[in-house]
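One structure is given here, and the rest of the page talks about it.
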Amino acid sequence: MREYKVVVLGSGGVGKSALTVQFVTGTFIEKYDPTIEDFYRKEIEVDSSPSVLEILDTAGTEQFASMRDLYIKNGQGFILVYSLVNQQSFQDIKPMRDQIIRVKRYEKVPVILVGNKVDLESEREVSSSEGRALAEEWGCPFMETSAKSKTMVDELFAEIVRQMNYAAQPDKDDPCCSACNIQ
């Protein structure tokens, strides 16, 4: 069974913990309690292949930003979350993706861009097209979720597993990876 380390990143209050807890336990956290860092483990079967996810729910506040490099270094897949009802959180997500590329020294890191709180449609500040355009620019999947209504939560974690499974395959076009069996 494959084990993957998934890191959930985003500004404070965007719903990182709510998404993670909804996926792991099936419950919604009503009260906002800023996270420093929390680890969760969950088995998941995607495309008939079982995996264990070790999910790191990170702090969104700037005072813990210095810890991000370490999280990123150890992560294999990244869920970048912003709130659909907070334009600033959408702007804040861009440097986080840049930080992933800088730390990993690789452009094709498994990343999913997530607009959360789709249940608050009437308060929306970030359009779907803005999210899609950014995901297209980054070459990654884009999803809109709601931890509260459990919209696309399981699909989100299944998709990051697919992205990590794909990234774990040797690149047939890369002479380095096809010349040897190192994975």
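From the backbone N, Cα and C atoms, a Cβ is placed for every residue, glycine too.
Nope, none of those substitutions made it into this model, it's the original residues.
Listed in Swiss-Prot is the mutagenesis experiment LYS5 to Arg, annotated as follows: Reduced NEDD4-dependent ubiquitination; when associated with R-94; R-148 and R-150. In sequence order, GLU54, LEU56, ASN74, GLY75, GLN76, GLY77 are the residues near LYS5 (mutagenesis position), counting only same-chain partners six or more apart with C-beta under 8 A.
Among the features that Swiss-Prot reports, GTP binding site is placed at 10-17, 57-61, 116-119, with the record citing similarity to another entry. Other Cβ atoms within 10 Å of the Cβ of VAL118 (GTP binding site) number 20 in total over all chains. Taken residue by residue with DSSP, VAL118 (GTP binding site) is part of a helix.
For the published mutagenesis GLY12 to Val, Swiss-Prot gives the following note: Dominant active (GTP-bound mutant). 2-fold decrease in GDP dissociation rate constant and GTPase activity. No change in interaction with TNIK. No change in endosomal trafficking.
The note that Swiss-Prot attaches to the published mutagenesis SER17 to Asn is: Dominant negative (GDP-bound mutant). Severely impairs GTP-binding and partial loss of interaction with MAP4K4, MINK1 and TNIK. Decreased localization to the plasma membrane; increaded localization to lysosomes and late endosomes.
For the published mutagenesis THR35 to Ala, Swiss-Prot gives the following note: Decreases affinity for GTP and 3-fold reduction of GTPase activity.
Applying an 8 A CB threshold to same-chain residues 6+ apart, the list for PHE39 (mutagenesis position) reads GLU54, ILE55, LEU56, ASP57. According to Swiss-Prot, the mutagenesis experiment PHE39 to Ser carries the following note: Loss of RASGEF1A- and RASGEF1B-mediated GDP to GTP exchange. Complete loss of interaction with MAP4K4, MINK1 and TNIK, and loss of ubiquitination by NEDD4.
The annotation that Swiss-Prot gives for the mutagenesis experiment LYS94 to Arg reads: Reduced NEDD4-dependent ubiquitination; when associated with R-5; R-148 and R-150. Under DSSP, LYS94 (mutagenesis position) is assigned to a helix (H, G or I) in the three-state scheme. Within 10 Å of the Cβ of LYS94 (mutagenesis position) there are 14 other Cβ atoms, across all protein chains.
In Swiss-Prot, a published mutagenesis experiment is listed as LYS117 to Arg, annotated Increased binding to RAB40C; when associated with R-148 and R-150. Increased localization within endolysosomes; when associated with R-148 and R-150. Decreased cell invasion; when associated with R-148 and R-150. The Cβ of LYS117 (mutagenesis position) has VAL14, GLY15, SER83, LEU84, VAL85, SER146, ALA147, LYS148 as same-chain neighbours under 8 Å, each 6 or more residues away in sequence.
Here THR145 (mutagenesis position) comes close to GLY15, LEU19, VAL114, GLY115, ASN116, VAL118, THR151, MET152, VAL153, LEU156: these same-chain residues lie at least six apart in sequence, with C-beta atoms under 8 angstroms from its C-beta. Quoting Swiss-Prot on the mutagenesis of THR145 to Ile: Imperfect binding of guanyl nucleotides.
Annotation of the published mutagenesis LYS148 to Arg in Swiss-Prot: Reduced NEDD4-dependent ubiquitination; when associated with R-5; R-94 and R-150. Increased binding to RAB40C; when associated with R-117 and R-150. Increased localization within endolysosomes; when associated with R-117 and R-150. Decreased cell invasion; when associated with R-117 and R-150; the original residue is retained in the structure shown. In three-state terms derived from DSSP, LYS148 (mutagenesis position) belongs to neither a helical nor a strand segment and is classed as coil.
Note on LYS150 (mutagenesis position): other Cβ atoms within 10 Å of its Cβ, all shown chains, come to 16. For the published mutagenesis LYS150 to Arg, Swiss-Prot gives the following note: Reduced NEDD4-dependent ubiquitination; when associated with R-5; R-94 and R-148. Increased binding to RAB40C; when associated with R-117 and R-148. Increased localization within endolysosomes; when associated with R-117 and R-148. Decreased cell invasion; when associated with R-117 and R-148.
Of all Cβ atoms in the shown protein chains, 23 besides its own fall within 10 Å of the Cβ of SER17 (mutagenesis position). The sparsest Cβ neighbourhood within 10 Å, among the listed recorded positions (LYS16, LYS148), is found at LYS148. Listed in sequence order, the mutagenesis positions from SER17, LYS94, LYS150 having a Cα within 10 Å of the Cα of THR58 (GTP binding site) are SER17. Its own atom aside, the Cβ of GLY10 (GTP binding site) has 23 Cβ atoms within 10 angstroms in the protein chains shown. Among the binding-site residues GLY10, GLY13, LYS16, none has a Cα sitting within 10 Å of the Cα of LYS150 (mutagenesis position).
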